[in-house]
Amino acid sequence: MDPKRPTFPSPPGVIRAPWQQSTEDQSQLLDQPSLGRARGLIMPIDEPLPGRGRAFSVPGEMPVRFGRGITQSIAAEPLVGMARGVRLPMEEGGFGRGRGFLLPTPEPTVGIGRGAAIGPVPTLDIQKAEVEEKMPELQAEVAPTVAKVGSPGTGSSLVSMFRGLGIEPGKTWGRGAAPVGRGAAGDMGADLQPKPTIIGASLTPEREEVRSEESISFLGRGFTGFGRAAMPHMTVGRGPIGPLSPSPSVAAPFSLISASSASEDAPVAPGTPPKVEVKIETVKEPLQKIGTKGSPIPIGSNYIPICCKNDAVFQYHVTFTPNVESLSMRFGMMKEHRPTTGEVVAFDGSILYLPKRLEEVVHLKAERKTDNQEIDIKIQLTKILPPSSDLCIPFYNVVLRRVMKILGLKLVGRNHYDPNAVVILGKHRLQVWPGYSTSIKHTDGGLYLVVDVSHKVLRNDSVLDVMNLIYQGSRESFQDECTKEFVGSIVITRYNNRTYRIDDIEWSKSPKDTFTLADGSVTTFVDYYRKNYGITIKELDQPLLIHRPKERSRPGGKVITGEILLLPELSFMTGIPEKMRKDFRAMKDLTMHINVGAQQHTQSLKQLLHNINSNNEALSELGRWGLSISQEILVTQGRTLPSETICLHSASFVTSPAVDWSRELVRDPSISTVPLNCWAVFYPRRATDQAEELVTTFSRVAGPMGMRVERPIRVELRDDRTETFVKSIHSQLTSEPRVQLVVCIMTGNRDDLYSAIKKLCCIQSPVPSQAINVRTISQPQKLRSVAQKILLQINCKLGGELWTVNVPLKYLMVIGVDVHHDTSKKSRSVMGFVASLNSMLTKWYSRVTFQMPNEEIINGFRVCLLAALQKYYEVNHAFPEKIVIYRDGVSDGQLKTVEHYEIPQILKCFETIPNYEPKLAFIVVQKRISTTLYSYGSDHFGTPSPGTVLDHTVTNRDWVDFYLMAHSIRQGCGLPTHYITVYNTANLTPDHLQRLTFKMCHLYWNWPGTIRVPAPCKYAHKLAFLSGQYLHSEPAIQLSEKLFFL
């Protein structure tokens, strides 16, 4: 009972109905009719029974507490409360509302819907003996469809529902248990009511006084037991129910006790085994996420259907008495009882999963080896899971890893590779290991094996070999150069195929040093590798590499901390060398083996499936859990979204199938351009010719694009040192404050010079800047095309607008958010925030915030959002009505955090603006996913066209999500982007969300085509990358309305 709710005592001389007392006193009388919530069929009954109506009558001026009717004095005969305020006198008996059907009864009986009113219905005159005679037949008909569930024990959640109501769990309360409707109402007369017997309840004098008063009132949605819940004396529903009105000689089915004693055990017959609560996991209803716009097409994916032959997986809780702390001891004790549990188990120390059902409670005995203590092991059934339950997925993946090992694949990191199929690139001293990344997922379409082709690039050179090369090149700064080269990189030790990240180099130690083993013995590194791996260490004076693993627990309770020391001679570099990334020919040779097309990709998948299904040992391992993997790749129906129209200043056109409009962009004027009247070019003396040629080309190509470019201020530098550039730029900006743009022509890829220029132009003296590598403008045949692209980028940085698409939503703000890690302080991260300022989505506002690991990202997000809203109001003289946020950098495990923490904080931001409640859609953008899509036709797999969307079968069961491939693929497979709608009050349907997202992928002005993510996300990424990689500080606020970071 709500303590804040006022009490209304009954008028003197009026007796309150016993079922009304149960509401006020939080207890129920023993011999009164039981109240249930059956939605079953209507059966004949022997006397009027109470239901629940939404209207009722009360005597005199007594305050109305229940229902929605009006107050009226009551005559001798009762009135029935009809639906929502309709009152009707009845001569005898009554009826309630029936939403279903009424079975034929000895006399016609009427069921009525909401709001209907009917005249009196005669009370059915059926003797109890007649009902009792019919009971066995009715039970026999119902029994086959009723599942038997034991009555709950003390700790049952079913019992807790009634705790505090004074009801002892002597019988199961099922949904359809009680033969009375949804509640009690009316007054049957004092002479008809059974005398209450209170067991274990203590009533205060005030309560006793209230009970002695007289009252007539109605509670519930009906009057008699006709309608939703009336039933005869029968056991229907999810548990056994005793008779409705037990005779005084029969024990009552329920004992009424006080709230303080509600948790006592129910009396059970001698010899009855204890009952435990077993939960059955329910199947979730699918979410409405499927769109209809676009052309249907067949789509293939790297999802392989998995069939579960078992009916269920059974979850047990294992208790050790006395307690056993060591996990390894627990595993050993459970292994001794495999004859009971079976050979197929999944056990984590306390939760046990089996594919077979044991008794509800099983007691086993074991002996602790350390002190010979006898341990009692209690295995109690707690939950019955469908075989596709999310709780089963982790140990299904363990089974899958065993299968991959059976096939001869080696686990490196999280993926499996085939060392027997290695590809040697001798010219580049590289090895490519082909392999697979695999996982089992439960999606909207069921249980699937997700397989992706993976490649591991290993170098033939060990870390020691690279150290020798560095020593030959720079002996003076040898250790510093080694630290720059190795710290942060990933190495593999081939004696165990494990990968490690190098965190530091220990120069003071060598393989001749000793270390302590797990058993306490001391040995040298040389002896350790000779005894355990048969490896002879050749270089005895090499330093050691340090790997600091993240603190984590291993099975057995052992916590891994400290450092792992590795030998450079046995550690091999992984990944593509930085020098090789800049070598076009070397990268072309490598990508031939890494970037496989759709047909080759699917062939690799089919080969793996064939290997699994043709290996008896692998099939046996899967069959232990009732799993079987199909040999066919999933093919389902997707859609291709309609093409978009690109709008320039005075021209518009529909995109081509390749979604590339670079020709139209340089042929027609942009939406708006900024005249380049005062700008400066800085270049070293040896790049004078290239600088002059570039300025001339700017003048030739600017006209057709709608730009006006004046002659720049030329500043020739005597050298290309960083100090020379910075001093010259600072001097020029000081002497000529009207400079709109700084262009720097640099020789080579120099991060230090680039960072210094950007810090000066983005923080100290805010002005848009353009850095150009001299190699980019050194080829005359490509100079015109390069100049056009640079001019378009410059126009964006100055505040110009290039193109847009038609977005029908007015007063819309689209926001992009991405997070990047600051390279100067590895623990610090930077968030880029970009928001649109106009309905055409061509004006953007950008901000940056830095935060430490223990600081929530939402703190800086709130500041950026309020600033963007204020700027939007300054531009439009109104706040946006709808806000769509695209949030990048969120993994599946962080979705609930975003939903329960970030979004409420965003909503609180809106409360700071009076009378402002915008509609919000929050969409998470995921690029690093394992899903691959293929076009399919004539038994041939290809690359999907841009605009391909898939919003069912492979989607997440818990969210409204879809996969969209917005960009054009020239080589490799179709890698879509996953969009998850975490929050949506903007009334945007799945079609709206998909089409808006596709439109936003057209608006990245650095590329005249579609990109993989929405443009605001890409802008936010570029801004966060610039700030975290080079600036290490927030850019000046003067640049916030320009895309200076492109």
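Glycine is no exception: its Cβ is also placed from the backbone N, Cα and C atoms.
Nothing has been swapped: the model has the original residues at all the noted spots.
Since the structure is predicted, the reported quantities are computational estimates derived from the model, not experimental observations.
Per Swiss-Prot, these features apply:
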DOMAIN    462-575  domain 'PAZ'
MUTAGEN   LEU590 to Pro  In hu2087; males develop normally and are fertile but females are sterile due to defects in meiosis
DOMAIN    741-1032  domain 'Piwi'
ACT_SITE  GLU856  active site
ACT_SITE  ASP888  active site
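LEU590 (mutagenesis position) is surrounded by 21 other CB atoms, counting those within 10 A of its CB over all protein chains shown. Geometry remark: LEU590 (mutagenesis position) versus ASP888 (active site), CA distance 30 Å. Here the domain 'PAZ' (462-575) is broken down by DSSP into helix, strand and coil counts: 32 helix, 33 strand, 49 coil. Sequence-distant contacts of ASP888 (active site), defined as residues of its own chain at least six apart whose C-beta falls under 8 angstroms from its C-beta, comprise GLY816, VAL817, ASP818, VAL819, VAL924, VAL925, LYS927, VAL1013, CYS1017, ALA1020, HIS1021. Secondary structure at ASP888 (active site), as computed by DSSP, is strand.
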